[in-house]
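In Swiss-Prot, the entry for mutagenesis Pro289 to Ala states: Decreased TEA uptake. The structure shown retains the original residue. A mutagenesis experiment is reported in Swiss-Prot for this position, Val363 to Phe, and the note states: Decreased TEA uptake. Tyr380 to Phe appears in Swiss-Prot as a mutagenesis experiment; the accompanying note says: Decreased TEA uptake.
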Amino acid sequence: MPSFDEALQRVGEFGRFQRRVFLLLCLTGVTFAFLFVGVVFLGTQPDHYWCRGPSAAALAERCGWSPEEEWNRTAPASRGPEPPERRGRCQRYLLEAANDSASATSALSCADPLAAFPNRSAPLVPCRGGWRYAQAHSTIVSEFDLVCVNAWMLDLTQAILNLGFLTGAFTLGYAADRYGRIVIYLLSCLGVGVTGVVVAFAPNFPVFVIFRFLQGVFGKGTWMTCYVIVTEIVGSKQRRIVGIVIQMFFTLGIIILPGIAYFIPNWQGIQLAITLPSFLFLLYYWVVPESPRWLITRKKGDKALQILRRIAKCNGKYLSSNYSEITVTDEEVSNPSFLDLVRTPQMRKCTLILMFAWFTSAVVYQGLVMRLGIIGGNLYIDFFISGVVELPGALLILLTIERLGRRLPFAASNIVAGVACLVTAFLPEGIAWLRTTVATLGRLGITMAFEIVYLVNSELYPTTLRNFGVSLCSGLCDFGGIIAPFLLFRLAAVWLELPLIIFGILASICGGLVMLLPETKGIALPETVDDVEKLGSPHSCKCGRNKKTPVSRSHL
């Protein structure tokens, strides 16, 4: 009885049909990148704003001031190291204290309102609302007043998105295994579109946050299921390069995003531009089939056979009647637990290091991306260049992992990222070209580390625990994404370069730890926990090759 992989070889492992489906699904990586890093442009800090009290508003109306005149006459002067253009952002003069009458503003002069106070010194009070922006509604910061005491809410928007990713990984990942890949993919695309439109027209901040969370849930569903569909309809030899190329389309999304943001002047327009393409993916219902491998495991052999024949026809192949019964091996394991991943020494070491690697990759990668929004300079050009820098990372991975193995490039990429972050933090601001060059190396390093951890994670777990182990460890990626914005923005408020030091320390430690992982180059995938325990031993090359494990057979 032929296996599914043998049938796939017969119909073509990466023929015209697979290439078409692959290209269509790769576009999901572009839109997922929009969602993943879009906060950099949605939440851009306004250049010019100040706190406007009720008396200042009334006085501006009476005197007929322009916004600039109002700012010059009523905003408190800068104090300490604060630059002049930031005057009056988080404090305001209590102009209504000029006298105790109801018409306090009548005592204030249009030429010099502060002259009504002794020594021209009006009382200062913290701003609790009423900010005025030079460009109202241009970003979510000005839309929902996410400044001063409310600045932490901007961090919350990205943390909530990552919480949605984490939720989607478990809920929609399970649903895709139970109800089908393409069904969940299409539902997720619809969910991303609907929730994204609601986000764009959210009447208040709570509604914005709730639907941004839901968009994260569905967004993770599109990314996971498209990745699984592609890897399940191509041959085993193509899976590695297919996985890397999909991530290159994610990078393509990062490159395209600044162009979209540059030509659209407000955050609602940007949100719609990065959301509406998800509705186009619903057309895939007619061109992207269900995974035939999944159909066989769900005892839906007739449908799987129809799809295989469709693939064969498109690829110019022929599936003979000998393939009327096809088997696929299912992992015979039920209810795996975290204890299975830490019970034995080698499994425990691999699990803890991989969890830290996922966490570090997410924190450093997202931190470096979002940092572009707070360091000044031309955000659009800087963001575009940072995206272009990621493209060589995939090429370097393809050139090194089969020659040098997994462990050395994995460690080197983390160490390069860590050292680059530390060096950038202490370079003088006057040599901008050198700071940019070193920071670029750091971005390239962490991009490579992020892509390699996907591969290494799957190669270090046995068949019976692979899906569960990868899901659990990669969950630390989303957890890192929840922490990253708070870590970046709050530490940057203390010292702009402090987040870089934290990122550098984390990545450097990770680079050292991954050298403790066993090398998996040229070694068959482990099938049991015993195989994992033997990795790194002189006989590890035999792991997973001659062992037999109980399997259940699903057939056509």
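Any Cβ shown, glycine's included, is placed from N, Cα and C.
Those substitutions? Not in this structure, it's all original residues.
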Tyr380 (mutagenesis position) to Val363 (mutagenesis position) - Cα separation in whole Å: 22
How many other Cβ atoms sit within 10 Å of the Cβ of Tyr380 (mutagenesis position)? 17
Under DSSP, is Pro289 (mutagenesis position) helix, strand or coil? coil
Given a separation of at least six residues and a C-beta threshold under 8 Å, show me what packs close to Val363 (mutagenesis position) in the same chain. Gly480, Gly481, Ile483, Ala484, Leu487, Phe503, Leu506
Within the chain of Pro289 (mutagenesis position), which residues six or more apart in sequence place their C-beta under 8 angstroms from its C-beta? Val21, Ile182, Ile307, Arg310
What does DSSP say about Val363 (mutagenesis position): helix, strand or coil? helix
